[in-house]
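Quick notes on the structure that follows.
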Amino acid sequence: MSNEDYGYDYDYLFKIVLIGDSGVGKSNLLSRFTTDEFNIESKSTIGVEFATRTIEVENKKIKAQIWDTAGQERYRAITSAYYRGAVGALIVYDISKSSSYENCNHWLTELRENADDNVAVGLIGNKSDLAHLRAVPTDEAKNFAMENQMLFTETSALNSDNVDKAFRELIVAIFQMVSKHQVDLSGSGTNNMGSNGAPKGPTISLTPAPKEDKKKKSSNCC
């Protein structure tokens, strides 16, 4: 039985988290992918926000629920709740700031300590429009991604270069893992409904999908 039989407008719901240092452009990547918008005066995210977008993969409707949080030290207390239920992650750095790239190893370690073992991961070198200020060689980042079994893309949230590609590749990778049963979406129990009323099987164990796809903000994370 598909999720549409339960009244849902998607077949799969994937929680994806954006991680990386503050100021690398995570929020603008999120808004560019979900609403095709860019805020030139975007400030560091306070707390957590998420947005959704539905795409089609192999004739299945995939609803990506993408979470974004600030990278400052004081927000790391929300780590366990932020990563819980995530089946995909994008680690973002700024190609013009070497420190943001060097910290990717920390973010990868934190992800692996708090997320499922089979979470799909992509590395994003954002702000490719600042090529004249490049501080991180593409080949170096690409090799780091390969060594750690991550997808790799350089993007520009400003002019939208490769943003769609980066998210779609991750979503497809998650879908392929689900198809191979490398990710357990069924939860516990034997019936078709989770305790929160969301159908089991093809749906990630989250709360039922929100009726609105607009960003939700909260200064105090779950």
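In case you wondered, yes, glycine gets a Cβ from its N, Cα and C as well.
Database features, via Swiss-Prot:
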BINDING   20-27, 68-72, 126-129  GTP binding site
MUTAGEN   SER27 to Asn  Binds preferentially GDP
MUTAGEN   GLU49 to Gln  Cold sensitive
MUTAGEN   GLN72 to Leu  Reduces GTPase activity
MUTAGEN   ASN126 to Ile  Blocks nucleotide binding
MUTAGEN   ALA141 to Asp  Loss of function at 37 degrees Celsius
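According to DSSP, GLU49 (mutagenesis position) sits within a strand segment. Of GLU49, ASN126, ALA141, all annotated as mutagenesis positions, the residue with the shortest Cα distance to LYS26 (GTP binding site) is ASN126. A separation of roughly 16 Å, to the nearest angstrom, links the Cα atoms of SER128 (GTP binding site) and SER27 (mutagenesis position). The Cβ of GLY20 (GTP binding site) has 27 neighbouring Cβ atoms from other residues within 10 Å, across all protein chains displayed.
Cα proximity to SER27 (mutagenesis position) (within 10 Å) is found for none of the recorded positions GLY20, ASN126, ALA141. A sphere of 10 angstroms centred on the C-beta of LYS26 (GTP binding site) encloses 29 other C-beta atoms.
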